[in-house]
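Looking at Swiss-Prot, the entry for mutagenesis of Leu43 to Trp says: Binds dsDNA less well, 80% reduction in transposition efficiency. Annotation of the published mutagenesis Lys116 to Ala in Swiss-Prot: Nearly wild-type DNA-binding, 50% transposition efficiency; the original residue is retained in the structure shown. According to Swiss-Prot, the mutagenesis experiment Lys157 to Ala carries the annotation: Nearly wild-type DNA-binding, only 10% transposition efficiency. Listed in Swiss-Prot is the mutagenesis experiment Arg160 to Ala, annotated as follows: Nearly wild-type DNA-binding, only 25% transposition efficiency. Taken from Swiss-Prot, the feature domain 'Integrase catalytic' covers 262-480, and the record attributes it to sequence analysis. Record note (Swiss-Prot) on the mutagenesis of Asp273 to Asn: Prevents DNA strand breakage and joining reactions. One entry in Swiss-Prot concerns the mutagenesis experiment Asp278 to Asn. Its note says: No effect on recombination. In Swiss-Prot, a mutagenesis experiment is listed as Asp283 to Asn, annotated with the note No effect on recombination. Annotation of the published mutagenesis Asp301 to Ala in Swiss-Prot: Prevents DNA strand breakage and joining reactions; the original residue is retained in the structure shown. Listed in Swiss-Prot as a mutagenesis experiment, Ser304 to Ala is described as follows: No effect on recombination. Asp361 to Asn appears in Swiss-Prot as a mutagenesis experiment; the accompanying note says: Prevents DNA strand breakage and joining reactions. Listed in Swiss-Prot as a mutagenesis experiment, Glu364 to Ala is described as follows: DNA strand single-end joining. According to Swiss-Prot, the experimentally introduced change Leu525 to Trp is described as follows: Binds dsDNA less well, 75% reduction in transposition efficiency.
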Amino acid sequence: MWQINEVVLFDNDPYRILAIEDGQVVWMQISADKGVPQARAELLLMQYLDEGRLVRTDDPYVHLDLEEPSVDSVSFQKREEDYRKILPIINSKDRFDPKVRSELVEHVVQEHKVTKATVYKLLRRYWQRGQTPNALIPDYKNSGAPGERRSATGTAKIGRAREYGKGEGTKVTPEIERLFRLTIEKHLLNQKGTKTTVAYRRFVDLFAQYFPRIPQEDYPTLRQFRYFYDREYPKAQRLKSRVKAGVYKKDVRPLSSTATSQALGPGSRYEIDATIADIYLVDHHDRQKIIGRPTLYIVIDVFSRMITGFYIGFENPSYVVAMQAFVNACSDKTAICAQHDIEISSSDWPCVGLPDVLLADRGELMSHQVEALVSSFNVRVESAPPRRGDAKGIVESTFRTLQAEFKSFAPGIVEGSRIKSHGETDYRLDASLSVFEFTQIILRTILFRNNHLVMDKYDRDADFPTDLPSIPVQLWQWGMQHRTGSLRAVEQEQLRVALLPRRKVSISSFGVNLWGLYYSGSEILREGWLQRSTDIARPQHLEAAYDPVLVDTIYLFPQVGSRVFWRCNLTERSRQFKGLSFWEVWDIQAQEKHNKANAKQDELTKRRELEAFIQQTIQKANKLTPSTTEPKSTRIKQIKTNKKEAVTSERKKRAEHLKPSSSGDEAKVIPFNAVEADDQEDYSLPTYVPELFQDPPEKDES
């Protein structure tokens with residue numbers, strides 16, 4: 001029922017149970033400055049408990065169990081000395097018998113040369129505070145009112161007197177503290193990075209306005225200013241106030257968890273991010289031509305740290321390129337490795353399928369097409385807060401480790417500032433790798449990292465077997481077998497088209513119009529949408545997906561709200577753009593519009609000249625036309641005769657021009673093939689080319 005050292009409240013006074021002997025409970029009031037242990041019948045305590053006068057409570061000295069003073073400290077020596085004094089008493093089985101205890105106390109007094117009051121004080125301290133050696137630890141930590149402000153009385157400055165310089169200084173009063181606080185909160189607790197010395201000078205300016213009669217040598221010192229700053233403003237508050245909120249959250253705030261703990265297994269969460277690689281590349285065909293720094297996209301699995309997909313190219317980071325890397329992450333990588341002369345098996349890079357969650361930057365997800373991942377493929381998309389690289393800390397750190405593998409060897413590596421010292425060469429001129437070779441290096445690095453890198457700082461879960469090394473591919477394989485394998489199969493082309501950007505298109509007899517380019521396909525011909533008839537009802541408000549990298553093919557969605565698409569190819573009408581990207585097409589169209597606008601200005605000028613000439617000619621003709629009294633009907637009847645005479649006159653003039661200018665024998669024309677006259681070709685009528693009027697052959701495209 002009762003336990004030794006248990007603390008109870010009796011009539012709201014705390015008591016500690018010291019011993020339980022023969023139905024008697026020995027206890028002692030904790031808060032009393034005097035007194036000795038008392039015995040109470042156990043049944044009486046039960047009665048008090050029933051009456052509600054006795055209740056259990058927490059031990060106010062439980063913290064002493066955790067105290068561990070150092071061996072060379074005064075507290076340790078004091079505890080050991082006091083414990084040795086009372087040890088004969090507390091070890092006696094009759095220690096609670098007043099008569100026996102009195103004799104033992106007398107013996108201690110004689111042996112250690114101390115007073116009875118001291119011995120009883122130590123015993124009382126020992127019993128009240130838990131009956132352990134730590135109960136005798138002195139409360140030095142409470143000395144001096146720690147944590148409490150102490151204000152100096154009087155007008156004299158406290159502390160040692162000034163040894164150097166004039167003046168005696170001044171005491172920091174509440175008014176001076178107010179000026180300290182105003183200066184600190186205005187100049188130090190902000191993101192400007194003001195130094196303490198600069199802020200102190202601003203305080204001096206303010207102090208001089210409030211106390212103009214005090215000489216400068218008696219102004220509060222920089223040391224007093226710093227002391228107040230350190231005392232009143234904790235370091236955590238100062239740090240949080242002096243950095244931007246985004247920087248604090250990203251680089252300073254305490255971390256409460258890890259990304260791995262939030263991932264249930266492989267495919268549970270992917271992170272995607274891009275960086276501009278720290279290397280300059282050259283053109284593959286003309287190595288004298290320096291192209292620039294490539295864009296590197298990485299998709300990584302949080303649980304296993306497997307790099308599941310990538311993109312390397314010169315496109316700027318965008319939604320289109322991010323989705324290209326994501327499609328690569330969901331697809332088999334053996335083909336793309338083979339394109340770069342690297343042979344692998346599917347087990348070397350087993351990351352194929354859709355994840356549960358994709359975490360990316362907000363800018364990379366600013367497209368309505370990302371909704372297709374959510375609605376069509378059930379991939380939850382999360383966006384990281386702006387300027388919060390720590391939200392994608394795993395993929396961010398992967399960029400650093402990936403590039404560290406080749407930075408010490410590769411030429412053209414970005415090195416510090418572009419400002420060159422005397423005699424230093426520009427690192428950009430050292431570039432010699434092409435994008436193909438750089439991709440080979442990155443692929444080899446990814447394969448090494450996925451299959452052989454031992455991650456020393458990987459935070460493992462409790463159920464990981466001890467013989468499982470922290471290597472990404474082995475963590476992936478173990479997670480697929482023993483954890484929730486979240487990857488889901490998907491058809492690569494269907495995923496790629498669903499994630500491409502879309503735009504509304506119009507349909508005419510020329511084909512599907514997208515940005516002035518015309519497309520057609522076998523399904524469109526079969527539907528008869530290109531027939532040149534007003535009776536043809538062509539659908540409106542359709543959308544088409546396009547890959548900005550190549551204009552040759554688009555994907556028309558014939559039904560609103562459906563993922564079914566028709567592949568449409570560029571028609572001959574738009575053949576000038578074949579093989580180009582949409583960015584190149586837009587540049588060409590912009591240049592054509594510019595040239596057209598200039599040509600329109602020339603056309604306007606020449607048209608005005610033409611119209612002026614026509615008007616002048618008409619005016620001249622009107623002046624030359626005499627007035628006549630001949631009836632109108634007669635003049636109209638003469639039109640036929642007049643036209644006949646004009647034709648005759650025209651023929652005579654033409655005949656004059658056809659007469660030979662010199663006499664002589666007529667030349668004989670001999671054909672090269674000496675064909676008969678009847679076999680010669682007749683050019684009196686145009687040549688008929690059947691291909692001009694034939695329909696293009698239908699292609700079975702899907």
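FYI, residue positions are counted from 1 along the chain as it appears here.
Glycine is no exception: its Cβ is also placed from the backbone N, Cα and C atoms.
Fair warning: this is a prediction, and the values are worked out from it, not measured in the lab.
This view paints the features noted in Swiss-Prot onto the structure.
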residue: Leu43; record: mutagenesis position; CB count, 10 Å: 10
residue: Lys157; record: mutagenesis position; CB count, 10 Å: 17
residue: Arg160; record: mutagenesis position; CB count, 10 Å: 6
residue: Asp273; record: mutagenesis position; CB count, 10 Å: 25
residue: Asp278; record: mutagenesis position; CB count, 10 Å: 17
residue: Asp283; record: mutagenesis position; CB count, 10 Å: 12
residue: Asp301; record: mutagenesis position; CB count, 10 Å: 29
residue: Ser304; record: mutagenesis position; CB count, 10 Å: 30
residue: Asp361; record: mutagenesis position; CB count, 10 Å: 21
residue: Leu525; record: mutagenesis position; CB count, 10 Å: 17
Nonlocal residues around Lys116 (mutagenesis position), in sequence order (Cβ under 8 Å, 6 or more apart): Val105, Glu106, Val109
Lys157 (mutagenesis position) versus mutagenesis positions Asp283, Asp301, Ser304, Asp361 - nearest by Cα: Asp361
Asp301 (mutagenesis position) to Asp361 (mutagenesis position) - Cα separation in whole Å: 16
For Ser304 (mutagenesis position), the one of Leu43, Arg160, Asp273, Asp278, Asp361 that lies nearest, given that the mutagenesis positions are compared by Cα: Asp273
Entries of Leu43, Arg160, Asp283, Leu525 which, being mutagenesis positions, have CA atoms within 10 angstroms of Asp273 (mutagenesis position): none
Ser304 (mutagenesis position) - helix vs strand vs coil (DSSP): coil
Rounded Cα-Cα span from Asp361 (mutagenesis position) to Asp283 (mutagenesis position), Å: 30
Whole-number Å value for how far Leu43 (mutagenesis position) lies from Arg160 (mutagenesis position) (Cα to Cα): 65
